[in-house]
Amino acid sequence: MACLGSLHPLGSLLLLFLLLLLSPEARGEYGLVRVVSKNWSKDYCVLYSSDYVNLPRDLHHAPLLSLHDGTKTPWCPDEDSFHQAQDSSPRQRPLHQTTTMVTRGNCSFYAKGWLAQDQGAQGLLIVSRARNQQCSDTISKPQDPSKPWPALTIPVAVLRYTDMLDIVSHTYGDTDVRVAMFAPLEPVTDYNMAIIFILAVGTVAAGGYWAGLMEANKLQRRQAQRGGGLGGHNQQQTVAAERSQRAWEDDDFEDAPMDFTPAMTGAVVTMSCSIMILLYFFYDCFVYVMIGIFSLGASTGLYSCLAPILCHLPLWRYQWVLPGQRVSVTWPLLLLAGLCAMVTVLWVIHRNEDHWAWLLQDTLGVAYCLFVLRRVRLPTFKNCTLFLLALLAFDVFFVFITPLFTKTGESIMVEVASGPADSSSHERLPMVLKVPRLSFSALTLCNQPFSILGFGDIVVPGFLVAYCHRFDMQVQSRQVYYMACTVAYAVGLLVTFVAMILMQMGQPALLYLVSSTLLTSLAVATCRQEFTLFWTGQGRAKIPAEPVAQPCIASAVGSKMKLEDAKDSRTTNRFEQAVDGESGDLESSTGDDMAEMVTLSEDEATSPEGHSESSEGWSDTNLDPNELPSGSPMALEAMLIPLIQPIPHPSELGHIRTQSRVHDSSLPWMGLHKRKGLKVKKSMSAQAPL
């Protein structure tokens, strides 16, 4: 499946594809051997090959035979001795009705088993110092096809060297030691699969929901900035709004997710293939690099998840200003960073502890997945489809195609996930959720007690879930896409578990997860007739503007603007009366030709030069907000504010000119462009001479 681990979001994706759902496949089959003495008994794990003889499934059906210790003598016959049968009857052979325990030598398992069978033994335990010992890779083939070797009729199993020492220490001096070999049925399912299911679905749901909240917060900030441009009736409010806007911009810069482009998808898949091949050929060296990358990413992810919670506590106020510097250090965040680093170091030290270290690994893994889902964003459904299908092809290739090119016939993905059999480090990739088996089985004694799920099976579909929730926030669809995609992920994971149970082998989980999430998202978008918006990610075009940001149209003007219009009418009437009384030469109506319009836009309000290039050439015609460009997220509707036209020519007004100028300057909207640094553009009718 997939693999993950890095500090930066892009680096984390480069390792996303190395983790698998595939549980390590056993070389041979696992069984148990029950060792019984007068006052002591214990079960040990063995690895046997069903190519010879299958072991009984129940202990009651397994013969309890005497144990013969042959570890101090060599046990490798010559090839010619295979065809020399014993003349004596089975009862007269030295190992009759015994199970022989011998050391691993230079000959094959078959040779040792044939020699024990020829001596009358009913079973053979081969002691091996190697880990992950295979039972089938050491079977020798006869050099002469015309003389086939005789078939084995006794079970041959591999016992670990440490277990042999434990048996000898407990049975020292005891002459009556008996053993029974059996292979109990493994449970088809285990309760730990339910825990893995909850962890995976919960992480995907939480990560997608968090990403959607960030999108909603960003949209609210933009709407607040859009409405804040007209609220400048006093200088204090203006300064406060500017400071708040700068703080918002800083937060957006720190929390802004990284958009993932199709070019990045190709680069990630190419580099992931390279990393997979490096792990396949240089596993013992490169696995430590992966552990280091996971440690850095996990500590960062844990910090990013806990920091927002810490910011709501009273301890947030404690800060320390560095002497001679303008930088302040927040003590709670500094302590939190140290705590996250300590947790990661604790896991690194005890990562191979099977009893409790998996709790730390799962905690760090969930935090890391949430961090990546927050910080990496697929901006369109087109990018999501390309990304998920590329990883699906990557997964299928390394699971089903690579066995055609490997010497052992196993896929590179399985070798990397379970670790090479000849690995000297015995390390495992940490980019997995692992939960121990909760039911007793042979795997519990055989150091195979965990079920695993790769981070890639969580994060890769999680990107689509996060995109769906962001789109919900943009089109205000009551989280329809988010809920549908999350349920589809849960169903796909259940199908993966069922397929693994039915086929008795690991499954490429992305084959089911990608199919279920993509098809469900497409179906929802098609039913809602939003496929084009969903495909291009243009959901923000449907967000209604705030009332304070609407154009100056009679039907959309707020109560505050209506009061200002009423005040304008009263002021105009007073001007008309003054003109009629003093000069009698002016008309009593200012009319449409007396109107002056100030065109404002968000670009002009936020641009350092005070105007935008797109504002050149605009006229005083009525603008429909639906016809304005929506390509740039910062482009807002133009706002038109009616102002009072300076009244007639100076030669005709006399001292009324002075009175009107003084009166106009006292109006709250006059001089707005001077205080705000905005460009004022007069209409053609306002510039025409009287």
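Cβ coordinates come from backbone N, Cα and C, glycine included.
Per Swiss-Prot, active site is recorded for D395 (among others). In the three-state DSSP assignment, the secondary structure recorded for D395 (mutagenesis position) is helix.
Per Swiss-Prot, active site is recorded for D457 (among others), and the stated evidence type is similarity to another entry. Other Cβ atoms within 10 Å of the Cβ of D457 (mutagenesis position) number 30 in total over all chains.
Residues or ranges marked as domain 'PA' by Swiss-Prot: 87-166.
Quoted from Swiss-Prot, the note on mutagenesis experiment N106 to A is: Loss of glycosylation. Mapped onto three states, the DSSP output places N106 (mutagenesis position) in coil.
Annotation of the mutagenesis experiment D395 to A in Swiss-Prot: Loss of aspartyl protease activity. Reduces interaction with FREY1 and FREY1 protein stability.
As a published mutagenesis entry, F455 to L appears in Swiss-Prot alongside the note: No effect on interaction with FREY1 and FREY1 protein stability. Mapped onto three states, the DSSP output places F455 (mutagenesis position) in coil.
Listed in Swiss-Prot is the mutagenesis experiment D457 to A, annotated as follows: Loss of aspartyl protease activity. Reduces interaction with FREY1 and FREY1 protein stability.
For the pair formed by D395 (mutagenesis position) and D457 (mutagenesis position), distance between Cα atoms is given as 10 Å, rounded to the nearest Å.
The highest number of surrounding Cβ atoms within 10 Å, among the mutagenesis positions N106, D395, F455, is found at F455.
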